[in-house]
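Below is one structure; the comments refer to it alone.
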Amino acid sequence: MPSSLFADLERNGSGGGGGGSSGGGETLDDQRALQLALDQLSLLGLDSDEGASLYDSEPRKKSVNMTECVPVPSSEHVAEIVGRQGCKIKALRAKTNTYIKTPVRGEEPVFVVTGRKEDVAMARREIISAAEHFSMIRASRNKNTALNGAVPGPPNLPGQTTIQVRVPYRVVGLVVGPKGATIKRIQQQTHTYIVTPSRDKEPVFEVTGMPENVDRAREEIEAHIALRTGGIIELTDENDFHANGTDVGFDLHHGSGGSGPGSLWSKPTPSITPTPGRKPFSSYRNDSSSSLGSASTDSYFGGGTSSSAAATQRLADYSPPSPALSFAHNGNNNNNGNGYTYTAGGEASVPSPDGCPELQPTFDPAPAPPPGAPLIWAQFERSPGGGPAAPVSSSCSSSASSSASSSSVVFPGGGASAPSNANLGLLVHRRLHPGTSCPRLSPPLHMAPGAGEHHLARRVRSDPGGGGLAYAAYANGLGAQLPGLQPSDTSGSSSSSSSSSSSSSSSSGLRRKGSRDCSVCFESEVIAALVPCGHNLFCMECANRICEKSEPECPVCHTAVTQAIRIFS
C-alpha cells in the first residue's frame, strides 16, 4: 500500500540521519536524496498520516449507497415522468447513475431512488423539476381552454346537457379505439365532448352537448358496440331475459285484459308494446312463451295482426295449447291459414269455407271454463234449453250447431259441408295405421293424413278401451245444440273408460233409435264422416278403407279426403 511505503521511507530517513550523526556510516549524498524526497512529499501535502487517511477512505466512499423517496402530485405526473414505454425514466437512470423505482397504478405516486448521495440528489432534482413543469403545462392548458370555451358543459354554455352512457366494462377500450380514434370520431361527428372513464372507475362515458347531439352520441356509441359485438346494450337490468329470448313475463299476457288459462296463451294486441327502455335484438321477441313450454305466438301465428306467407309456412307444426281453444265467433279476421283466428282473449274462431269475412260461422260462442273447472273426464251440464247432457269422448268438446241429418257430427260451417281449411279439433280422430302413435303437445292443424295428432285426441275405435277421453265442457248450451243425444248417467266418461265391455256392446250403447246403415257395405251403422266434405254416410271400417286408398275421395261428392272422424251420437 502507498501509505505503508511512505511511512517506511520516513522512518528509514530519520533513522539514517541519527546513525549518520552518531557513526558517520552514511554518505552525505544519501542523506540529501532522502531529504529531497521528503520535501517533495511535504509540498504535495501527502505526509504519512494524511496519505493513509485519504487512501483508506476512498473505498469506503464508493461502497456507501442511499435510498430516498421522491413524491409527485398525481398519477398523471408519474405517467409524464416515466414517458411512453418508460423512455424518460430510462434516460434519467442513465444520466444520474441511479436506480429509480416507479410507482405502480393504485399506489401512492412516489418514486424510490437508490444510489450515491450526490447521484440521488441529482435524480431528485430532475424528478421534481419535471413534475413542476408538467403542473405548469396542465394549468396553462386548462386556463386557455376554459377561456376559449373549448370544454363544453352546462355551467359554460346554456342549453347543453350532460348524460351518462353506461357500457360493459369489457368494451370500454372498444369504444375508445386505438389511441382514442373511435371516441374522437364520435365527438367530431356529433359535436359533443365525451369524458372517457378511468380504469379504476365505473364504465360510464359522460357525454356533454346539446340534447339532440347527446342522443346522437349515445346512439353512435351503442351502434359501434353492436357492430363490433353483434348485439345492442340493454339499458336496464330487468330486460335481460327479454334480450336473450329465454323468458317472458306474464305482464304481456295479462296486459291484454285476459285472466286464467286463456290469457296465458293469448296473443298480445298491437297496443301492447315492449318496455320503453328495452332495445330488442329480434323482431320476434314480443311474445315469446318459451318459459311456458310452447312456441312463440308471434313467431308462429302470424307475427302481429296481419297474416303473411312466411307465417303460414311456419304453421305446419305449431298450434295454440288446448286450454286456450274456444271455438267462438269474433270480429277479428286475422286468419293465419290454419283455420283459426287468434285473439287477445285466448279464443280461436273457425273461418268460413271460402275465407270471406261475411260468411263467418253462426254458432254461439263458447266461453272458457271457470278457473278450477275440470278439464279432463268432465261431462256436459244440462243446458237451459232443455237438451240432455251427454259425455263426449274426444279431444275437445263441440260447440257448433249440428247438421240436419240424424247423425250428430258437427262442422263449424253448418250443414253437410265443412270448411276446407278448418282444423277439426272437435271430435276428430286422425286416420292412423294400426300400431302407430305420434303424440303431439298441441291440437293438430291441417296436415297430410297421418302426420301426427294431439296426445288427447286418441283414435276411438269400437274396441275395448277405445272409449276416449272426455274433454271439458266449454259452454253450458252445448247440449241444446246436439239434438238426439242419449241421456247418460252422471258418471260420464269415467265410467265408460273403466268398463271392460266388448266392442259391440260399447258401440251399441252409443246407438240411437232409427240409425242408418252404411252407404258402402249396407251392414254396419253409420258412425263415421269424411273430412273435409263432411258426408256422414259410412261406418268406421268403410271410412278407413276410403282414406287408406292411394287417392282417397268421397264416394258421394268425389272430393279429396284427408281423414275420417267418428260420430258420437
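Note: Cβ is positioned from N, Cα and C throughout, glycine not excepted.
None of the noted substitutions appears here; every position holds its original residue.
According to Swiss-Prot, the feature domain 'KH 1' maps to 66-127. For the domain 'KH 1' (66-127), the number of residues in each DSSP class (helix H, G, I; strand E, B; coil) is 32 helix, 15 strand, 15 coil.
The domain 'KH 2' annotation in Swiss-Prot covers 160-221 and is backed by sequence analysis. When pLDDT values are averaged over the domain 'KH 2' (160-221), the model yields 90.
Here the residue is the original one, but Swiss-Prot notes a mutagenesis experiment at this spot, Gly177 to Asp: Prevents RNA binding. The 10 Å shell around the Cβ of Gly177 (mutagenesis position) contains 14 further Cβ atoms across the protein chains shown.
Gly177 (mutagenesis position) falls outside any helix or strand according to DSSP and counts as coil.
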